[in-house]
Amino acid sequence: MDEKTIKKSILSSSNDEKIIYKSRIKKFQKNHKFYIILLVFIAILQFISIAFFTRGFLLSRHVLDNISSQNETSKLPPRFNKAVILVIDALRFDFAIPVNESHSNYNLNYHNNILSLYDSFASDKDASSLLLKFIADPPTTTLQRLKGLTTGSLPTFIDAGSNFDGTVIEEDNFLKQLHLANKTVKFAGDDTWMALFHPFLSNDSFPLESLNVWDLDTVDNGVMDYFHDHLQQDKEWDVMIGHMLGIDHVGHKYGPDHFTMREKQIQVDQFIDWILKSIDDDTLLVILGDHGMDHTGNHGGDSIDELESTLFLYSKKPDMWRLKETSNYNIDNLGHDYRSVRQIDLVSSLALLMGQPIPFNNLGWPIDEIARNDREWSQFVNSAISQLQLYKDTMQIHHGNDEILEPLAKNISNTPPTSDPEKFVKLGHKYQKVFLQTCEELWAKFDYYSIATGITLLATSLVLLISITKLIPSIVVNQMVPEFVPGIIIMVLVTNLCFHGIFYVYQQPSFVDQFWGTLLATAIGIIIGCYITIFDRYNFIWIAMRLGETLADYWSRIAVMFMIIHALLFTSNSFTIWEDRIVAFLLSTFGMLTLYEFVFLPKRQSTTALLTATISEKEGTTSGVNPSTANSNYLPLTRFARLLGGYHSAVLIIFTRLASMITICREEQGEYCIPTFNNQNNSSWWVLGLCFLMIFILPACITGYYNLTSSYQAAAPIWINVFLKGILGLNFVYWSLTSLENNSAVIAIPFLRDVTIFKFTLARIIAGFSLIASNVGWLMGPLCIKLNIHNTDVKSHEATILGYTNIYGSEFFLLVINVLISILLFNKPLAQLSYFLMCNQLLSILEIIDLLKLKENIIGPIALGLLSYQHFFTTGHQATIPSVQWDIGFMLSEKVTFPFTQIAIILNTFGPHILVSLSVALLTLWSQPPDVLKPQTLLGRIVSNCGILLTYNTILCLSSFIWVTHFRRHLMVWKIFCPRFIFASLSLIVTQLVVTFGTIAFASGRLIKHINDIFWK
């Protein structure tokens, strides 16, 4: 008898056992499919609730398609027949004025490099130049700024989400007016203009890819070449527009404090100087920034640095502007007291200067300095007031401010512009300010029906999740799953039939159309279908008593306390902005409590797992636990187990603290937060050195955890010591090349000047292997076990299966490694160090949960949930728009390419949530041999732990819904509470998708069946 025969005989079973197994596995496969369908229905219910709430809360203003005409606004002769408009993206105001080198905030890289504008203004003796501070209205994303600059209207928060999906602006705007007047508008630069205005632009325009922030020169060089070719030689244009992106892209890629910013600003300054000399006397030159940038180079929020940009008007004709007193243009202290105008004021100003009607939806006010005398100024004001009053009358706007507006309008009509121009101007400006405030308040109206529907549906889904995944025993849910699915399908059909029948017979409610009615009917059908099945077996009293029993033990109460504390953070803006610190504190608290448990309370016997085991032994196998293992759960921890548990607790505490040192700060945190996650540190050699060490340390750490259960066998060495180490090495090469690009000392080396092609190739190789090849290998690869024959006599059957006690967990974690290496590619070096710490924290939590017999306790999923939120913050993110790392989207392609750009940004932003959503199954599978739990019981417990993680994220999402609604009139609602609710919604969606389709549908079902096929258990 050879060794192969011995192995086969050890794993063989009788025919009766095989028949029983086949019946069991067939039932398992059937229930597995039903579980997936049930979770999909619950996910649909939650997605519908999020959709309703988002519809009701995220505002969108009503836009009229009216177009202004010269008959509606007073006809004024044009002062200029041609205009050159140059938009310099992210031209912060202090970039364009002289800054004293002794100033505390002076920086060589971004100050005193663009002096053409101020020099022209300061040396101007004949009033041909005008330089102003230009204040943007948040959000400061480029698309929203272009809308404001061309229509004169205010953006809403929901517009920020369309920055990458611009569609043609149908409302009246400055470019449409030029088009209607048969003016030729030529354009070069940011292709966002083509997305928004292509019907109004010349076919000779030259749009360029705008979203690739890694490319600093292509757009700028294209604009400069286009202007050199067309500005003087080509006479067939009336307005020429250029939009340069280099300064903005340098900010996104490196931050403002980088030598490349100085180079780019000098290039822009030279180009401006050339334009000043090249335009003719009849051309108006407008140079402006659409927004600024913060200290990290980002924008999108409403900090001062993000809102303050630059506006420069110039003509070679003298006496074009009527300047105010010199004190209004004080550049001291970075221009803190310098005169400013709002961006919405530009539209009416340009329209009046070019002799065009003011766009219909404009809410701005002409810039004071554009009028050369009082008479002309009163004419401008008269045109502006006529347009505003026409807009108000057409919109039929009524508000509490009418008692102010109506007397003002009457006084204006009774005050002829020619007789008392000063009074007329004052009345007109006051009218505009009050009307603008009125529109801002009116556009802040919420759809309370949709908000209430969203909150109600999400709260109901929370109750369903808790009932199905925790209150009802998993072994009973196994029996009920085949009843849930048909019940839900039938009720969804019935409710849709009823809803649409009612809508057909009776008038449809005003707050819900046919599409939203279908969604609501579907949600109600899912709820009714679930509750019919539940209450067919149980009642409210039993469920309430079961809830009390579940929360009776120590660790469950700790878990609930953590959830409540986290959910209550959203009750205050002060708590919300410090969420990163609070989450780290809660995770450290869990580590301290487990350390106390191992050191001082080794004989604790009151965990839910022990009680379940006891019940299983006394009452049979109701919970699915093998009775032979029940007594082992009663045994106190051995000395070695206590030492091991103490070690893992210490690792969790220390690594949580180390991870919290990687910070990206919110503006509201002020001086109390020192950012460490920045471009300088991510490109530093010490961080790259740590990443190099991680190539060897991370595989060694994972190997150590595997050796605890003798699981470092077969597939494990290949995955951990070859694949993981190899990908980490390639990853290190990629980010080292990126660091070289940031280093002025080495960038001059010829062969290092352009490594873009090599980086793209390397990134695609890593992504292809980690996203596709490694997962195919996992599906087809061997288990992490080895048959060890003790006796040299091959006729002896004495053998040990190494890795048997952790056969599920060791194999499943290889899939986690696949996902980890996928995520690491799309994260910057400091974030990769955070993931190294996270991996060790994750494995320590799994060991702690196993040692304390807490596999069925809710503390496990909650601890993993806290881990995901901590590392969301430590990988360079906050719940704000500016913290989204858009530049990562261009690691695989030079332009926005579906789906590669989206995959990169999702893996970068939600990597920790994806890892935890996949790893939550390990709470059940880690150190779980095949002979303890039946396949169905094992799957039921995995679903239970996944359900608790979903419950945690649902509670956070529900809390954010409630409190963002409560604070809807709060000063910080759009800056703090609204972004947090969006992040909570997206986190829940990502968790639902990964848990349902990744953890349950793909990984767990396949692994359980595969292992049971081998061992016939």
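Even glycines carry a Cβ here, placed using N, Cα and C.
Bear in mind that the values here come from a model prediction, so they are computed numbers and not experimental data.
What Swiss-Prot annotates here:
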- His198 to Arg: In MCP1-5; impairs growth at 36 degrees Celsius; when associated with S-231 and T-411 (MUTAGEN)
- Leu231 to Ser: In MCP1-5; impairs growth at 36 degrees Celsius; when associated with R-198 and T-411 (MUTAGEN)
- Ile367 to Thr: In MCP1-4; impairs growth at 36 degrees Celsius; when associated with P-556; G-887 and A-901 (MUTAGEN)
- Asn411 to Thr: In MCP1-5; impairs growth at 36 degrees Celsius; when associated with R-198 and S-231 (MUTAGEN)
- Ser556 to Pro: In MCP1-4; impairs growth at 36 degrees Celsius; when associated with T-367; G-887 and A-901 (MUTAGEN)
- Asp887 to Gly: In MCP1-4; impairs growth at 36 degrees Celsius; when associated with T-367; P-556 and A-901 (MUTAGEN)
- Thr901 to Ala: In MCP1-4; impairs growth at 36 degrees Celsius; when associated with T-367; P-556 and G-887 (MUTAGEN)
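Sequence features, as recorded in Swiss-Prot, placed on the structure.
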| residue | record | DSSP class |
| --- | --- | --- |
| His198 | mutagenesis position | helix |
| Leu231 | mutagenesis position | coil |
| Ile367 | mutagenesis position | coil |
| Asn411 | mutagenesis position | helix |
| Ser556 | mutagenesis position | helix |
| Asp887 | mutagenesis position | helix |
| Thr901 | mutagenesis position | helix |
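In this view, Ile367 (mutagenesis position) is surrounded by 23 other Cβ atoms within 10 Å of its Cβ, with every protein chain counted. Per Cα geometry, Thr901 is the residue among the mutagenesis positions His198, Leu231, Ile367, Ser556, Thr901 nearest to Asp887 (mutagenesis position). Considering only the mutagenesis positions His198, Leu231, Thr901, Ser556 (mutagenesis position) has Thr901 as its nearest partner by CA-CA distance. On its own chain, Leu231 (mutagenesis position) has Val84, Met240, Ile275, Ser278, Ile279 as residues at least 6 apart in sequence with a Cβ closer than 8 Å to its own Cβ. Comparing C-alpha positions, Ile367 (mutagenesis position) sits nearest to Asn411 among the mutagenesis positions His198, Asn411, Thr901. On a Cα basis, Thr901 (mutagenesis position) lies 24 Å away from His198 (mutagenesis position). Asn411 (mutagenesis position) sits 56 Å from Thr901 (mutagenesis position), counting Cα to Cα. The number of other Cβ atoms within 10 Å of the Cβ belonging to His198 (mutagenesis position), over all protein chains shown, comes to 14.
Fewest other C-beta atoms within 10 angstroms, among the mutagenesis positions Asn411, Ser556, Thr901, are seen around Asn411.
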